[in-house]
Each structure stands twice: as structure tokens, then as C-alpha cells.
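K.L.:
Sharing a structure below in C-alpha cells format, with a few things to ask.
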Amino acid sequence: MPLSLFRRVLLAVLLLVIIWTLFGPSGLGEELLSLSLASLLPAPASPGPPLALPRLLISNSHACGGSGPPPFLLILVCTAPEHLNQRNAIRASWGAIREARGFRVQTLFLLGKPRRQQLADLSSESAAHRDILQASFQDSYRNLTLKTLSGLNWVNKYCPMARYILKTDDDVYVNVPELVSELIQRGGPSEQWQKGKEAQEETTAIHEEHRGQAVPLLYLGRVHWRVRPTRTPESRHHVSEELWPENWGPFPPYASGTGYVLSISAVQLILKVASRAPPLPLEDVFVGVSARRGGLAPTHCVKLAGATHYPLDRCCYGKFLLTSHKVDPWQMQEAWKLVSGMNGERTAPFCSWLQGFLGTLRCRFIAWFSS
């Protein structure tokens with residue numbers, strides 16, 4: 001009888017562990033659930049007419065050029081003209097990375113038209129850094145969809161050989177090396193390509209070999225589920241019934257605009273169907289709606305922060321998180337110091353065995369306790 005009771009207690013504990021693992025703060029259940037989204041997609045819509053997008057004032061058309069391979073990861077940072085401190089903090093931290101895990105990384109800043117007195121400053125900044133993409137629309141939160149589409153269209157026109165594009169914001173810290181590793185695991189280059197960096201000639205040959213290969217469709221981010229439009233006119237997230245009628249129900253699942261990854265094939269698919277989607281001012285929702293119309297569902301990744309801010313922590317920022325939101329310029333550079341050596345070279349992040357065992361779960365608890 002005591003043995004039978006012991007077995008019952010053991011089974012109950014195991015059941016609680018399974019439930020906690022799947023549906024608790026680890027986020028594993030969310031990732032597994034997102035895999036079912038593809039089976040719920042409607043038939044893809046037919047391509048729409050070409051998008052009518054604002055012209056580029058600063059095109060930086062040769063940003064992806066050079067004698068080496070094209071970017072494995074191209075990062076588009078949405079920023080405002082007056083956010084110079086944020087851009088400089090990124091340039092001095094994770095945005096300075098040009099290679100991760102042996103692959104080229106490129107970071108560019110997206111913005112619209114500034115106030116007249118900022119025009120000269122922006123031109124000087126662009127000439128100095130050559131990392132600015134500017135389109136001819138008034139820069140505002142309600143124009144984020146225009147800004148993002150202008151960036152994706154630039155990628156398709158000037159950098160179609162990039163494999164993956166991360167769209168993010170200027171208050172987000174990005175763990176570039178771990179993000180590249182994540183993308184390699186999810187469908188990046190072959191192991192042979194990864195190891196080919198040992199000799200320049202071999203690297204070039206292998207990149208050429210993979211140049212014509214199609215990149216698998218990927219739309220990766222912190223997925224929001226069953227979000228309904230905000231009808232409050234004063235809210236910057238306001239969506240009118242004309243744009244999204246009530247009988248349409250909630251928005252389809254979409255990835256948080258603070259940081260999502262699109263493969264180049266996903267970028268091209270979204271651009272083909274975007275003109276048939278309602279012109280929503282919420283850029284991340286618009287991308288999700290367009291992706292759904294194209295037959296593409298988002299994949300949930302718990303390592304991407306979404307709207308969550310994580311306190312500075314060497315193990316979380318260096319190993320387990322791919323992004324952290326609401327990071328000001330000072331915190332951006334402090335986070336960089338945590339995961340970098342004294343000479344600016346990135347060192348292996350320090351995690352104790354317990355920190356490593358708890359992984360992302362520990363980081364989420366830290367964020368929860370500090371909120």
C-alpha cells in the first residue's frame with residue numbers, strides 16, 4: 001500500500017512537471033502550439049498589384065555590396081530622426097558586429113522625413129556612417145507600416161541575396177551571435193558551409209554554391225494570439241472599423257514588431273500580397289495579416305523578447321535571450337560591456353551550471369520579479 005501511494009505521488013509530481021514545462025514560464029508550450037498554425041491557414045491569396053511606396057531620399061544602394069558574400073543576416077532598425085543617441089549606442093554595441101559565427105551581418109537604420117532643422121544633421125550622419133535608409137514620408141508612429149514596407153522593398157531591390165532579415169526597433173538589444181546560431185539551426189547553411197570559413201578561397205566557393213538555393217520560408221518572432229483591435233480614438237494603437245470590421249474578429253497571429261525575422265523568401269511573399277491587405281497603421285499586425293494572406297504562419301520563439309524588458313544579466317543577455325526591449329542608450333552599452341571583453345571582443349558569456357540548466361526560464365523569472 002505505501003508503495004502504491006508513493007507511485008501515485010510520483011505520477012502526480014511528474015504530471016505537474018510536464019504541465020509546468022509545457023504551459024509555464026518556459027514558453028515551450030507556446031512554441032509547440034505555434035507549430036499548428038500552418039494547418040489553419042486559408043488558401044494563399046493571389047498576388048496583388050505592385051505597392052506604391054514613397055521614394056527613397058537616402059537609398060544607400062551599395063550597402064550590401066563588396067567582394068565578399070552577401071549578408072547572412074540583415075538587421076533593419078526602425079528609428080526616429082531625433083533618436084541619434086539610440087543609433088550611436090547601437091553602433092557602439094551590437095550594431096558594430098560585422099561577422100557572427102563566420103557569417104556576414106549588416107545593420108541599417110530606417111527612418112522617414114525629419115523636421116527641416118534636422119535635415120543637415122541627418123545628411124552628415126548618413127555620410128559618416130553609411131547605414132541610413134530614408135524614405136519620403138513624415139516620420140511618425142502611425143507611419144510604421146510605410147517605414148517597414150519601404151525597408152523590405154529596399155531589401156528585395158538592393159539586397160535580395162541576404163538570407164534572413166531581422167526587423168527591430170532602436171530600443172531593443174540584439175544578441176547577434178546567438179541569433180545567427182538560432183537561424184543556422186532553423187534552416188541556415190549546411191555544416192560544410194559553416195566550416196568553410198577556414199580558407200578564404202573555400203569560403204567563397206561554398207557561398208557561390210549556395211547562392212542560388214532557395215531559403216526556406218520563415219517568419220519567426222514572439223507571437224501574439226487573438227489580439228482584438230483597439231477602438232479608443234486617443235490610443236496610438238487605434239484601428240477603425242473601416243480598416244478592420246468587428247465581424248472579422250481578432251487579428252490573425254502575428255509576431256511582435258520589437259523583433260521578428262523573415263527569410264528573404266518570406267519578404268518577397270509579403271511584398272507580393274501586401275497591396276491586398278487592409279492598410280493597418282500597426283506594422284507588426286499588417287505584416288502578420290499579409291503573411292497569412294500569402295499562406296505563411298508565424299513561428300513562436302520564446303527567446304525573442306516581444307514587449308518584455310529584461311534586467312541586465314550577463315547570462316541572459318549573452319546566452320539565452322535573442323532580444324530585450326525597452327533598453328535605453330546607457331543600458332545598451334552596459335549590456336554590451338557585460339558580454340564583451342575589455343578590448344571589445346565578445347567572450348563566451350558566463351553562466352553557472354544552475355543558470356545554464358534553468359536557461360530562458362530563469363531570465364523570464366528575473367523579468368517578472370523586476371516588473
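Each residue, glycine too, has its Cβ placed from N, Cα and C.
No noted substitution is present; original residues retained.
Fair warning: this is a prediction, and the values are worked out from it, not measured in the lab.
One natural variant named in Swiss-Prot is TRP248 to Arg, and its note says In strain: pgn2. Swiss-Prot lists GLY344 to Trp among its natural variants, and the accompanying note reads: In strain: BLG2/Msf.
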K.L.:
Is it possible to get the count of other C-beta atoms within 10 angstroms of the C-beta of TRP248 (variant position)?
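P.N.:
Its Cβ has 13 other Cβ atoms within 10 Å.
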K.L.:
Look up TRP248 (variant position) in the DSSP assignment and reduce it to helix, strand or coil.
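P.N.:
The three-state answer is helix.
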